[in-house]
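Colleague: Just passing along the structure, written as structure tokens.
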Amino acid sequence: MYSIEVRTHSALHVVKGAVVKVLGSEAKWTYSTYVKGNKGVLIVKFDRKPSDEEIREIERLANEKVKENAPIKIYELPREEAEKMFGEDMYDLFPVPEDVRILKVVVIEDWNVNACNKEHTKTTGEIGPIKIRKVRFRKSKGLLEIHFELLELENPS
């Protein structure tokens, strides 16, 4: 069984994939993330507040991906090789220091690719249900904050 922080961190990747599916590639750049216990915040560069319908769809798609129990693959690769395989989309707005030569790249197939050195669950099903609690658009900075929490796992093993 994974710690709640590992599950919540893994949920960031699932939520991010849903955000990009619903809002488009304009929302692909992560500005910041935050995890504490079962609560997480994903902050992306974006130019507007999503509609209530879009927010519901992000939550629905994220939970669909959790139910799918998709594998979360981790590749540990030389930086140059990772950049050839995954391109700039694996990066966030906060840069990976230049002296880091080996990258861990988290891949949820056809959903999310991200250079990330944190621990993750092996599948999306191990994350548990995701509930979006608050969405805040900071117009002056062009940032969209998505606050979510993990609900209890239905069948913890």
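Cβ atoms here come from the backbone N, Cα and C positions, even for glycine.
None of the listed substitutions appears in this model.
Bear in mind that the values here come from a model prediction, so they are computed numbers and not experimental data.
Annotation source Swiss-Prot lists Zn(2+) binding site at His9, His13, Cys116, His120. In Swiss-Prot, a mutagenesis experiment is listed as Thr30 to Val, annotated with the note Significant deacylation of correctly charged L-alanyl-tRNA(Ala) occurs.
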Colleague: Near the Zn(2+) site, what residues other than His9, His13, Cys116, His120 in the same chain have a C-beta no further than 8 Å from the centroid of the listed C-beta atoms?
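Modeller: Filtered neighbour residues, in order: Ser10, Leu12, Ile72, Val106, Asn114, Lys118, Glu119.
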Colleague: Taking the Cβ of His13 (Zn(2+) binding site) as the centre, how many other Cβ atoms fall within a 10 Å radius?
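Modeller: For His13 (Zn(2+) binding site), the count of other Cβ atoms within 10 Å is 27.
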Colleague: Run through the Cβ atoms and count how many others sit within 10 Å of the one on Cys116 (Zn(2+) binding site).
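Modeller: Step by step: centre on the Cβ of Cys116 (Zn(2+) binding site), count other Cβ atoms within 10 Å, giving 21.
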Colleague: Cα of His120 (Zn(2+) binding site) to Cα of Thr30 (mutagenesis position): how many Å, rounded?
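Modeller: Distance (Cα to Cα, whole Å): 18 Å.
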Colleague: Can you give me the same-chain residues 6 or more apart in sequence from Thr30 (mutagenesis position) with a CB-CB distance under 8 Å?
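Modeller: Same-chain residues close to Thr30 (mutagenesis position) (Cβ under 8 Å, separated by 6 or more) are Lys16, Leu42, Ile43, Val44, Asp92, Leu93, Phe94, Asn114.
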Colleague: Can you count the other CB atoms that lie within 10 A of the CB of His120 (Zn(2+) binding site)?
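Modeller: For His120 (Zn(2+) binding site), the 10 Å Cβ neighbour count is 23.
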